[in-house]
Amino acid sequence: MSAQSLEVGQKARLSKRFGAAEVAAFAALSEDFNPLHLDPAFAATTAFERPIVHGMLLASLFSGLLGQQLPGKGSIYLGQSLSFKLPVFVGDEVTAEVEVTALREDKPIATLTTRIFTQGGALAVTGEAVVKLP
């Protein structure tokens with residue numbers, strides 16, 4: 001999507017369910033073997049009571065949205081802030097959303113709000129991405 005066709009307020013979304021296999025694969029790739037994500041017996045002893053999805057695995061959905069949908073192919077991820085508000089449990093479905101909030105006039109750069117919602121609609125992750133447009 002070109003800079004000329006982007007508008008403030010445009011959104012893109014995708015939904016995904018992260019099961020135990022995806023969480024284990026991410027643990028292996030990231031070297032984050034925290035038992036809070038992988039061990040139901042350990043997680044049962046915590047405030048969460050069951051395994052939670054890695055926050056960065058959730059945030060990886062933003063990369064897919066930005067690179068494939070909005071702005072799309074050829075865009076370059078320049079930065080991302082994140083705030084983790086609620087846990088997402090292994091096996092739960094989430095919806096990731098990006099929304100264009102600003103477009104620079106002097107350069108092909110967009111700022112987007114990034115959010116992940118739980119299957120119940122609560123805000124689990126929020127942040128802001130800066131992307132160079134193709």
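Quick reminder: no glycine exception, Cβ is built from N, Cα and C everywhere.
Secondary structure at Asp32 (mutagenesis position), taken from DSSP and collapsed to helix, strand or coil, is coil. When other Cβ atoms within 10 Å of the Cβ of Asp32 (mutagenesis position) are tallied across all protein chains shown, the result is 16. Taken from Swiss-Prot, the feature (3R)-3-hydroxyacyl-CoA binding site applies to Asp32, Phe33, Asn34, Pro35, Leu36, His37, Gly55, Phe84.
Taken from Swiss-Prot, the feature domain 'MaoC-like' applies to 5-119.
Swiss-Prot gives this note for the published mutagenesis Asp32 to Ala: Almost no activity.
Neighbour density for His37 (mutagenesis position): within 10 A of its CB lie 22 other CB atoms from the protein chains shown. In the three-state DSSP scheme, His37 (mutagenesis position) falls into the helix class. For the mutagenesis result His37 to Ala or Asn, the note given in Swiss-Prot is Almost no activity.
Among the mutagenesis experiments that Swiss-Prot reports, Ser63 to Ala is described with the note: 100-fold lower Vmax. Following the DSSP three-state reduction, the secondary structure of Ser63 (mutagenesis position) is helix. Within its own chain, Ser63 (mutagenesis position) has Tyr77 as residues 6 or more apart in sequence whose C-beta sits under 8 angstroms from its own.
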Who sits close to Asn34 ((3R)-3-hydroxyacyl-CoA binding site): which same-chain residues at least 6 apart have their Cβ under 8 Å from its Cβ? Ala27, His54
Residues satisfying Cβ distance under 8 Å from Phe33 ((3R)-3-hydroxyacyl-CoA binding site), sequence separation of at least 6: Ala27
Quick one, of the binding-site residues Pro35, Gly55, which Cβ has the fewest other Cβ within 10 Å? Pro35
Largest CA-to-CA spread of (3R)-3-hydroxyacyl-CoA binders Asp32, Phe33, Asn34, Pro35, Leu36, His37, Gly55, Phe84, angstrom: 19
